[in-house]
Amino acid sequence: MAIYRSLRKLVEINHRKTRPFFTAATASGGTVSLTPPQFSPLFPHFSHRLSPLSKWFVPLNGPLFLSSPPWKLLQSATPLHWRGNGSVLKKVEALNLRLDRIRSRTRFPRQLGLQSVVPNILTVDRNDSKEEDGGKLVKSFVNVPNMISMARLVSGPVLWWMISNEMYSSAFLGLAVSGASDWLDGYVARRMKINSVVGSYLDPLADKVLIGCVAVAMVQKDLLHPGLVGIVLLRDVALVGGAVYLRALNLDWKWKTWSDFFNLDGSSPQKVEPLFISKVNTVFQLTLVAGAILQPEFGNPDTQTWITYLSWLVASTTMASTAAYGVQYWKKRPISMIKRS
């Protein structure tokens, strides 16, 4: 009994000496204090056996694994620090900012699911206007680019009259202005950010009327070969007829007005997009017509040879353009035609 009392006094003395050390260790362990469970989940039997003597053996000096239960080992050796949700909020805000930038640059529709974490409701009336290719998709006919295209269309019959009356110099100047307007209407539309559905039909139609009128008048004056003019006119008629036929098949031959036929006032109007080979062909045709107009007043046998070469070039690009549109038509043919075939 005397030995037990002496050991107990020795333990109490050591406990007083080591109390500041354990207090400091516990304070530096973290800002959150955890209350250990009554029994250790990993060693329940071991904790139950030592529980009567734990108040005497825990504060002893020496290694921690000999004097502390498992949960106190974790608190003393590995401090716990709870991280706040500030970093998570910052990541969410950064994600929203990136998604907004992506939508503003690429104009992705919200139906694709690229929406921010915090909902942002934006309602757009699709029947009023639609933004495409950097400009407003407008249905109105009255605008500057369409007026330029209309002036080029009207210039075709005027140039026909000039060539028929052998006013070649005046016809050349008029053709130069009309040819420049083919570039000008597109430039003005881009500068004014006008994306007109009617203009997409009017621009190629004006080119065909201009070239057709001038070519027919030049055949009458023996300035161009009739075979070449026939190829050009047949190609234009085939393109216009094929486009109308394809549109009618898509509508199942049912429409009320021409506005419905061309879908000018629908939610997704169909524009006419010319191929690159067609634009190149138009440039070669205008160059040939301009050179042939000047041939009677300023030409010679050498220039006539160059006009012959250019005529063959125009015939080649005309047939190549026709073939390219045929391939495009075959790829975009209606589903009803695919089922029939």
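A Cβ is built for glycine as well, from the same backbone N, Cα and C atoms used for every other residue.
Original residues fill every noted site, and no substitution is shown.
Just so it is clear, the model here is predicted, and its values are computed rather than measured.
Record note (Swiss-Prot) on the mutagenesis of G199 to D: Decreases activity 10-fold. In three-state terms derived from DSSP, G199 (mutagenesis position) belongs to a helical segment.
Sequence-distant contacts (6 or more apart, same chain, Cβ under 8 Å) of G199 (mutagenesis position) comprise N143, P145, N146, S149, D185, A189.
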